[in-house]
Amino acid sequence: MAEPSQAPTPAPAAQPRPLQSPAPAPTPTPAPSPASAPIPTPTPAPAPAPAAAPAGSTGTGGPGVGSGGAGSGGDPARPGLSQQQRASQRKAQVRGLPRAKKLEKLGVFSACKANETCKCNGWKNPKPPTAPRMDLQQPAANLSELCRSCEHPLADHVSHLENVSEDEINRLLGMVVDVENLFMSVHKEEDTDTKQVYFYLFKLLRKCILQMTRPVVEGSLGSPPFEKPNIEQGVLNFVQYKFSHLAPRERQTMFELSKMFLLCLNYWKLETPAQFRQRSQAEDVATYKVNYTRWLCYCHVPQSCDSLPRYETTHVFGRSLLRSIFTVTRRQLLEKFRVEKDKLVPEKRTLILTHFPKFLSMLEEEIYGANSPIWESGFTMPPSEGTQLVPRPASVSAAVVPSTPIFSPSMGGGSNSSLSLDSAGAEPMPGEKRTLPENLTLEDAKRLRVMGDIPMELVNEVMLTITDPAAMLGPETSLLSANAARDETARLEERRGIIEFHVIGNSLTPKANRRVLLWLVGLQNVFSHQLPRMPKEYIARLVFDPKHKTLALIKDGRVIGGICFRMFPTQGFTEIVFCAVTSNEQVKGYGTHLMNHLKEYHIKHNILYFLTYADEYAIGYFKKQGFSKDIKVPKSRYLGYIKDYEGATLMECELNPRIPYTELSHIIKKQKEIIKKLIERKQAQIRKVYPGLSCFKEGVRQIPVESVPGIRETGWKPLGKEKGKELKDPDQLYTTLKNLLAQIKSHPSAWPFMEPVKKSEAPDYYEVIRFPIDLKTMTERLRSRYYVTRKLFVADLQRVIANCREYNPPDSEYCRCASALEKFFYFKLKEGGLIDK
């Protein structure tokens with residue numbers, strides 16, 4: 001390829017067309033000459049390759065991450081540090097040239113001014129270098145040397161630069177290097193849409209060199225920022241909204257995870273609109289194209305072409321772009337960290353592999369949730385949520401900050417923590433934290449225990465143990481273990497790329513591609529073979545019906561199973577029509593993993609009910625997947641919509657949008673391991689040894705477990721004796737709790753607990769109290785339907801009292817109010833049948 005600086009240059013009249021919002025554009029002629037090709041309306045694509053980089057080199061994903069999305073090789077706008085350094089070194093090299101050599105390089109991009117009739121728009125060296133990048137080694141051309149094109153001297157091309165400062169000359173030379181890089185990228189880039197955007201930027205920078213102006217991307221794309229609040233503000237709001245009630249150290253952990261996520265986004269390579277189109281609905285593609293083009297022009301390309309103004313992705317984009325990219329970016333991020341986990345130090349490994357996935361899952365709820373407050377422009381938290389920590393004054397009541405449950409168990413949820421029973425010594429001074437008195441009994445201590453107080457350090461220590469093979473002694477666990485989850489094999493095969501899942505369907509406009517059609521034929525064959533009583537023509541009609549979709553399971557390039565379904569968004573449910581896995585691939589967990597993927601797909605589309613008619617052989621499978629014969633969807637919503645099968649049973653499955661179904665069995669397994677280790681540690685703390693049982697020598701054959709000495713002190717509780725009556729109907733539970741809370745708030749002793757504690761009254765309250773709560777926050781939680789069981793409600797009431805007693809001296813007015821209120825609400829709980837009398 002010819003040296004870019006010696007390539008034919010565009011005429012001064014050729015202005016770059018303002019960059020428009022992406023729209024269908026004619027496909028340009030392959031590999032056009034950047035100097036003469038017309039500028040089509042650009043659409044987004046990956047970024048260019050540096051002129052100095054070898055062909056086929058790829059960009060990295062930024063610090064600690066990998067590139068998301070595919071792109072062609074060699075990419076300066078998505079550079080790793082080495083590529084950025086190459087561009088910087090090239091510019092430093094050019095700026096260090098003698099002035100005569102600088103004028104020669106700028107003359108290549110400067111129109112001839114010998115006379116008005118000369119249309120030459122760039123000086124052509126009569127002795128061009130024999131190889132690219134050899135121009136810097138050649139001696140500077142004389143100002144009298146004639147242009148190979150117009151035969152006017154170089155001086156006529158650079159006369160306008162005679163009185164220009166050295167700084168301005170260097171700025172123009174920086175644009176020259178960027179133009180050369182973009183020139184190479186236009187020719188190397190294979191994606192048509194990408195080529196168009198680079199070509200536009202190439203022309204824009206050439207025009208700016210010619211006119212000695214600064215580049216400004218014009219058109220209907222708008223100017224940064226494009227959304228408010230931006231991604232960074234939304235994520236920081238999320239951390240404050242979800243984790244502000246944590247202890248400072250744990251809150252800092254969440255903050256570090258958020259900064260790591262934002263850093264990854266700023267250096268992440270987005271997928272092209274063509275790739276996005278394959279997994280999204282048509283109406284979303286146009287919006288994504290606009291955002292993608294903005295990202296290319298304002299964030300991606302300027303990373304190495306610093307002549308263009310650069311903005312951070314998380315500073316100029318908001319919820320719209322994040323919704324488009326989050327699911328793909330999250331999967332690629334976690335996979336990248338999983339592959340490179342051995343390179344991480346143990347502390348970071350626990351943080352990233354254990355806490356980061358849950359952090360992203362919770363963030364996902366706020367990104368796709370309909371009423372998340374973190375995206376409101378005026379988002380604020382009560383003043384009590386500040387993180388400033390200073391010495392505390394006299395005693396104050398307990399209070400809380402609004403929050404929702406966080407990582408469990410890894411972030412502090414779960415078992416009760418042990419309380420110190422050391423002597424408290426003298427009466428605590430004002431401002432001094434109380435310890436438990438010497439004569440406190442075990443029953444008294446139990447009253448102060450509140451669920452969710454496992455120290456973060458203990459959880460991290462347990463997590464390191466269960467993830468360290470050397471520390472986990474005992475029999476080797478494997479996929480052959482009797483305790484392995486049904487979908488464990490399928491999940492591992494998916495991670496290794498052995499199997500793939502694709503949601504596909506027939507399409508008439510545009511016509512489905514050949515690969516999709518072949519997969520649909522394969523699905524038709526699988527369903528026909530596995531469902532012999534179903535007419536083949538009927539199966540073919542539904543599989544190829546554009547209104548139906550199929551989640552296809554692909555192994556070694558061929559279809560081995562799938563679930564055919566039809567979505568009814570207006571009715572709020574989906575009908576599952578066919579579900580089958582080829583016979584020689586069964587009993588491997590593929591069916592369970594298929595259904596879990598289907599559940600997550602529907603959660604993303606906000607459809608939370610499945611309906612299906614199951615024959616006698618399929619009822620067992622559907623029961624294992626959470627289906628029930630108890631139909632909650634009103635008959636009026638599905639009557640006339642779904643197909644009725646003779647001899648089949650209608651079954652329903654309600655989806656929980658908070659559950660990551662494809663990882664659920666893995667999460668439960670980890671939770672069991674954590675609880676088991678915590679129990680082992682608890683057992684090690686119990687020093688008391690009881691004598692052996694002598695009753696068996698006297699002929700007694702068995703005794704109740706609760707009569708074993710010391711069994712209750714270990715925390716054991718009898719099974720099947722659930723205290724209180726659990727209300728199944730959510731509306732009935734809501735009404736009961738609402739009335740109870742209103743009575744508690746109207747009690748004369750409730751006044752200290754009505755509002756969150758103000759930091760002006762107790763500056764260190766949130767340092768001492770790790771899980772604050774108050775009646776105002778309980779009212780907000782009740783209104784948002786947070787209390788799905790009575791246990792959650794009772795636990796918050798208990799914590800109100802426990803926090804007050806932990807913070808304040810026992811003879812304070814606040815503790816007296818707490819005791820009076822405690823007696824009252826326990827009386828009301830018993831009266832309402834919520835606990836045993």
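From the backbone N, Cα and C atoms, a Cβ is placed for every residue, glycine too.
Here is what Swiss-Prot records for this protein:
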ACT_SITE  Glu575  active site, proton donor/acceptor
BINDING   Cys579, Ala580, Val581, Gln586, Val587, Lys588, Gly589, Tyr590, Gly591, Thr592, Tyr617  acetyl-CoA binding site
BINDING   Cys579, Ala580, Val581, Gln586, Val587, Lys588, Gly589, Tyr590, Gly591, Thr592, Tyr617  succinyl-CoA binding site
DOMAIN    728-832  domain 'Bromo'
MUTAGEN   Ser307 to Ala  Slightly reduced ability to acetylate and inhibit PPARGC1A. Strongly reduced ability to acetylate and inhibit PPARGC1A; when associated with A-307 and Q-549
MUTAGEN   Lys549 to Gln  Mimics acetylation; reduced ability to acetylate and inhibit PPARGC1A. Strongly reduced ability to acetylate and inhibit PPARGC1A; when associated with A-307 and A-735
MUTAGEN   Met567 to Ala  Reduced ability to acetylate and inhibit PPARGC1A
MUTAGEN   Glu575 to Ala  Catalytically dead mutant; abolished acyltransferase activity; when associated with A-615
MUTAGEN   Tyr601 to Phe  Reduced ability to acetylate and inhibit PPARGC1A
MUTAGEN   Asp615 to Ala  Catalytically dead mutant; abolished acyltransferase activity; when associated with A-575
MUTAGEN   Tyr645 to Ala  Reduced histone succinylation without affecting histone acetylation. Reduced gene expression
MUTAGEN   Thr735 to Ala  Slightly reduced ability to acetylate and inhibit PPARGC1A. Strongly reduced ability to acetylate and inhibit PPARGC1A; when associated with Q-549 and A-735
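Recorded features from Swiss-Prot, shown on the structure.
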| residue | record | DSSP (3 states) |
| --- | --- | --- |
| Ser307 | mutagenesis position | coil |
| Lys549 | mutagenesis position | strand |
| Met567 | mutagenesis position | strand |
| Glu575 | mutagenesis position | strand |
| Val581 | acetyl-CoA binding site | strand |
| Val587 | acetyl-CoA binding site | coil |
| Tyr601 | mutagenesis position | helix |
| Asp615 | mutagenesis position | coil |
| Thr735 | mutagenesis position | helix |
Can you see whether DSSP assigns Tyr645 (mutagenesis position) to helix, strand or coil?
coil
These are the mutagenesis positions: Glu575, Asp615. Which one scores highest on other Cβ atoms within 10 Å?
Glu575
Show which residues of the chain containing Ser307 (mutagenesis position), separated from it by at least 6 in sequence, have their CB under 8 Å from its CB.
Arg171, Gly174, Met175, Asp178, Leu205, Cys208, Pro215
Looking only at the domain 'Bromo' (728-832), how are its residues distributed among DSSP helix, strand and coil?
72 helix, 0 strand, 33 coil
Counting across all protein chains present, how many other Cβ atoms fall within 10 Å of the Cβ of Gly591 (acetyl-CoA binding site)?
23
Measuring Cα to Cα across Cys579, Ala580, Val581, Gln586, Val587, Lys588, Gly589, Tyr590, Gly591, Thr592, Tyr617, which the record gives as the acetyl-CoA binders, how far apart are the two most distant ones in Å?
18
Rounded to the nearest Å, what's the C-alpha distance separating Tyr645 (mutagenesis position) and Tyr617 (acetyl-CoA binding site)? Just drop the number here, would you?
14
Quick one: among the recorded positions Tyr601, Tyr617, Tyr645, which has the most Cβ atoms sitting within 10 Å of its own Cβ?
Tyr601
Taking the Cα atoms as reference points, how far is Lys549 (mutagenesis position) from Tyr617 (acetyl-CoA binding site) in Å?
24
Quick one: Cα separation, Val587 (acetyl-CoA binding site) versus Tyr601 (mutagenesis position), in Å?
23
By a simple count, how many Cβ atoms lie within 10 Å of the Cβ of Val581 (acetyl-CoA binding site), its own Cβ left out?
22
Across all chains shown, how many C-beta atoms besides its own are within 10 angstroms of the C-beta of Gly589 (acetyl-CoA binding site)?
22
When you put Glu575 (mutagenesis position) at the centre and draw a 10 Å sphere around its Cα, which of the recorded positions Met567, Gly591, Asp615, Tyr617, Thr735 have their Cα inside it?
Met567
Looking at the recorded positions Met567, Cys579, Val587, which sits with the largest number of other Cβ atoms within 10 Å of its Cβ?
Cys579
For Met567 (mutagenesis position), the one of Cys579, Val581, Tyr601, Tyr617, Thr735 that lies nearest, given that the recorded positions are compared by Cα:
Tyr601
By Cβ count within 10 Å, point out the most packed of the mutagenesis positions listed: Lys549, Thr735.
Lys549
Between Tyr617 (acetyl-CoA binding site) and Tyr601 (mutagenesis position), find the distance joining the two CA atoms and give it rounded to the nearest Å.
26
